[in-house]
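Some features that Swiss-Prot has for this protein:
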DOMAIN    34-84  domain 'bHLH'
MUTAGEN   S38 to D  Significant decrease in transcriptional activation by the CLOCK-BMAL1 heterodimer. Significant decrease in transcriptional activation by the CLOCK-BMAL1 heterodimer, reduced nuclear localization and DNA-binding; when associated with D-42
MUTAGEN   L57 to E  Reduced BMAL1 binding. Abolishes transcriptional activation by the CLOCK-BMAL1 heterodimer. Abolishes regulation of circadian clock
MUTAGEN   K67 to R  Decrease in sumoylation and its transcriptional activity. Abolishes sumoylation and interaction with ESR1 and decrease in its transcriptional activity; when associated with R-851
MUTAGEN   L74 to E  Reduced BMAL1 binding. Abolishes transcriptional activation by the CLOCK-BMAL1 heterodimer
DOMAIN    107-177  domain 'PAS 1'
DOMAIN    262-332  domain 'PAS 2'
MUTAGEN   W284 to A  Reduced BMAL1 binding. Slightly reduced transcriptional activation by the CLOCK-BMAL1 heterodimer
DOMAIN    336-379  domain 'PAC'
MUTAGEN   S427 to A  Significant loss of phosphorylation
MUTAGEN   P656 to A  Reduces histone acetyltransferase activity; when associated with A-658 and A-659
MUTAGEN   G669 to A  Reduces histone acetyltransferase activity; when associated with A-670 and A-672
Amino acid sequence: MVFTVSCSKMSSIVDRDDSSIFDGLVEEDDKDKAKRVSRNKSEKKRRDQFNVLIKELGSMLPGNARKMDKSTVLQKSIDFLRKHKETTAQSDASEIRQDWKPTFLSNEEFTQLMLEALDGFFLAIMTDGSIIYVSESVTSLLEHLPSDLVDQSIFNFIPEGEHSEVYKILSTHLLESDSLTPEYLKSKNQLEFCCHMLRGTIDPKEPSTYEYVRFIGNFKSLTSVSTSTHNGFEGTIQRTHRPSYEDRVCFVATVRLATPQFIKEMCTVEEPNEEFTSRHSLEWKFLFLDHRAPPIIGYLPFEVLGTSGYDYYHVDDLENLAKCHEHLMQYGKGKSCYYRFLTKGQQWIWLQTHYYITYHQWNSRPEFIVCTHTVVSYAEVRAERRRELGIEESLPETAADKSQDSGSDNRINTVSLKEALERFDHSPTPSASSRSSRKSSHTAVSDPSSTPTKIPTDTSTPPRQHLPAHEKMTQRRSSFSSQSINSQSVGPSLTQPAMSQAANLPIPQGMSQFQFSAQLGAMQHLKDQLEQRTRMIEANIHRQQEELRKIQEQLQMVHGQGLQMFLQQSNPGLNFGSVQLSSGNSNIQQLTPVNMQGQVVPANQVQSGHISTGQHMIQQQTLQSTSTQQSQQSVMSGHSQQTSLPSQTPSTLTAPLYNTMVISQPAAGSMVQIPSSMPQNSTQSATVTTFTQDRQIRFSQGQQLVTKLVTAPVACGAVMVPSTMLMGQVVTAYPTFATQQQQAQTLSVTQQQQQQQQQPPQQQQQQQQSSQEQQLPSVQQPAQAQLGQPPQQFLQTSRLLHGNPSTQLILSAAFPLQQSTFPPSHHQQHQPQQQQQLPRHRTDSLTDPSKVQPQ
């Protein structure tokens, strides 16, 4: 029993130990599992992070679009870092040391300043003489565009006598096969030599001129420039020729002019269409300059105000500018030619100006000239000048297309200064901050004073080929332009032959389709201008026709009116006391000056020709404007005869009298005595006997007719004043007067001439002497004083002075007979067969009576 108890105790102890062991094992397993889980999590996190980094690194590697494994990504990353390290080392070696330049200048600005100071440009040449790069500064020094030199041989720009020497210098390194080591390229390959280079010209026909230059540079292997820093340079080399090209070297040099330049010329434009505005006086002095001008020309506004614009122009451009300014003064606006403007930094820049004249808003007088100046490049100037000369200008794209040719392995068109600097183990790149420095860095064209360094060639050297058809087209275009300007009426059909002729012209060999289309566009523009001018001329013609129609309507209204004249009879002769002018049924008695225009029949048609034109004209007197002229005057009606005077048809007219006839009341100082008859063949008697200060002209004559004309408003266009000196008969220009001939008195010239011939010469001389002794101050003398004298005829006229040169007076007739012949009944019954119709005079133009101002 005791044993049983002890056994039970022992079994319980064993069971307790087994359970504790099992529990311990379970605890240990749980701990290991937890550690394993955490370790797996951390490992997975690390792997995920590593994969993310590898993926990000692979995405940054260039040139491969396919998915790469981790080892490839790591390998390419190592290669990239290695090349980057090499590039950094090269950049550090080529970096300009800080003690060479001021700290405030960048490498680009310092490089441009050095080029300006050296009067040079960069040039990269292959060993066979092919030019692969040239800087833009060559334009201001040698007047060549970079596109003219790239892909060309250097020997084309060197005199023939220097070809062998230059070729020997460039090919020297080829004799040493082991000299192309990096050490040799860095230290022992500097080369310097002098030669002559051809200077460019606008006209290829001009004689060639060479400038003496100095080359200073080094041979550089193209493999020394890393692919990552080529900046597109590698793309210009075709892949099939790249291995052979990479084994070659080039000569990168700074080309300097032997003769320094004092006045620079900036030929390139960094930003197109740079412009500024200014205002000038009519004497072309600066009145205003806007804020955009100082960065371009260097002058502040106060520095140029008051100075003449011609002080800043190149002497060779003054003549063309003067012509442009004359055109501006004639037409009020225009565009100047290309010209050079001197900046404050003593540099020439090319400008073109659009200008117009502004006028005062009140008095319409020109105030000043507004100018908009645009900066242009030398390439544009040269292209325009060559177009004027009829020379084909090669397009810039053609030079760039040459680099696409697969048959040439060394035609490389580099486009920036950075590439040449990289070949020279330099890597500066132009920055936006160096814009002002670039403008001041371009050097000028060689001064003509440096002629000792120039070698002119024989003028028999054949010039560059140009297109004669293009030149002819340009000349034809200019001739069409001159015809369109000078012609007064141009039809639209004029432009059709020109367009068809231009379309039928054969395209010469070498002329591109683009150039031919540009010429057709110019011809189309000329055609549009001609059509526009034609439309303007047609509009002017229509307007003039409308004005002519209105004038004809006024003439018809004037011809529809009548004129009635009342003659007052006196004892010794005829005293015309009043003149009544009627229009329809109304009689206007207001005193109004009458403007008329007419012509004088030549004296040789009536007389022998001994009387000059000046003697035929009646001296005019000034009619003073007084208040009495505004008052109305009644028309005197007495023993008068109403006469209707016939008209004259057109005849030969000479010696026009440019004045206006005004019939007024008699005055003491306005007497003109005109003889009623004059001898035709008498050369001894003087026509004008007296001419006193009271403006009286007295003609010696026997029988005279005293007339008194009173001013009355006339609605017609002309009044014919009696004048026995010229014709011998009163004539008017109204066709309606012919309807009153049944009641009118018509006198013939033949009767007057017969009466003059029948009169003895002695009696005529006595009458002339007696008329010279008579001094009658007015026609208001009593009739009793004239009983003992033969009847005299006086004509008193007053004419208004005014500035219309077209107004003329016809003095064509007089009244030679006495008062007994004037009654209409007596004339109609006894003298019907003696009436004679004289030609009708027609005046050139009529003055509107409404526009006549009282004097």
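Cβ from N, Cα, C; glycine included.
Projection of Swiss-Prot feature records onto the structure.
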residue : record               : Cβ within 10 Å
S38     : mutagenesis position : 10
L57     : mutagenesis position : 16
K67     : mutagenesis position : 9
L74     : mutagenesis position : 14
W284    : mutagenesis position : 16
Practice task
Sequence order is fine: just name those mutagenesis positions in S38, L57, K67, W284 with a Cα within 10 angstroms of L74 (mutagenesis position).
Solution key: L57
Exercise for the section: Please name which of the mutagenesis positions listed here, L57, K67, W284, is nearest in space to S38 (mutagenesis position), Cα against Cα. Expected result: L57
Problem - Secondary-structure category, per DSSP, in which S38 (mutagenesis position) falls - result: helix
Practice task
For K67 (mutagenesis position) and W284 (mutagenesis position), determine the Cα separation and express it in whole Å.
Solution key: 72
Fill in the blank from the handout: For the domain 'PAC' (336-379), the DSSP residue counts stand at 2 helix, 27 strand, 15 coil
Exercise for the section: Kindly state the mean pLDDT of the domain 'PAS 2' (262-332) in the predicted structure. Expected result: 86
Completion exercise
Taking only the CA atoms, the spacing between L57 (mutagenesis position) and W284 (mutagenesis position), expressed in whole angstrom, is 68
Practice task
Tally the residues of the domain 'PAS 1' (107-177) by DSSP class, grouping H, G and I as helix, E and B as strand, and everything else as coil.
Solution key: 41 helix, 13 strand, 17 coil
